[in-house]
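Trainee: Just dropping this structure here.
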Amino acid sequence: MGRFVAVALLVLLSLSGLETIQHAPKIQVYSRHPAENGKPNFLNCYVSGFHPSDIEVDLLKNGKKIEKVEHSDLSFSKDWSFYLLYYTEFTPNEKDEYACRVSHVTFSTPKTVKWDRNM
């Protein structure tokens, strides 16, 4: 019985330690297909490698939040870091700028990554 209690305590201590670990998210912004002006596409923001799981992600058009955005379920990797995909339909053109803005405890201010149509 004592051995079980010791093992259970060790597991609980290990899990509680995960909350103190913080990893900044890696942010990747890309389109599903190569960009062509006037041709519908999907804008993706893949956020990965972050911990803890609390995060806010916005897709932006000319600095303003895009309202019709979908996202995957929050998932985690084998190292217990988390990842998400946010995406929306869009039609690229020469004048509009697109970006992904992420707020996470590891950032003092939200981080914005612009979409590069050549990537």
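Glycine too: its Cβ is placed from the backbone N, Cα and C atoms.
Nothing has been swapped: the model has the original residues at all the noted spots.
Here's the feature list from Swiss-Prot:
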type    : residues    : note
DOMAIN  : 25-114      : domain 'Ig-like C1-type'
VARIANT : ARG3 to Leu : In strain: Isolate specimen 1580
VARIANT : ALA8 to Ser : In strain: Isolate specimen 1580
Trainee: Taking all residues of the domain 'Ig-like C1-type' (25-114) together, what is their mean pLDDT?
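Mentor: Averaging the confidence scores along the domain 'Ig-like C1-type' (25-114) gives 97.
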Trainee: In the domain 'Ig-like C1-type' (25-114), how many residues does DSSP assign to helix, to strand and to coil?
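Mentor: Tallied per class, the domain 'Ig-like C1-type' (25-114) gives 0 helix, 50 strand, 40 coil.
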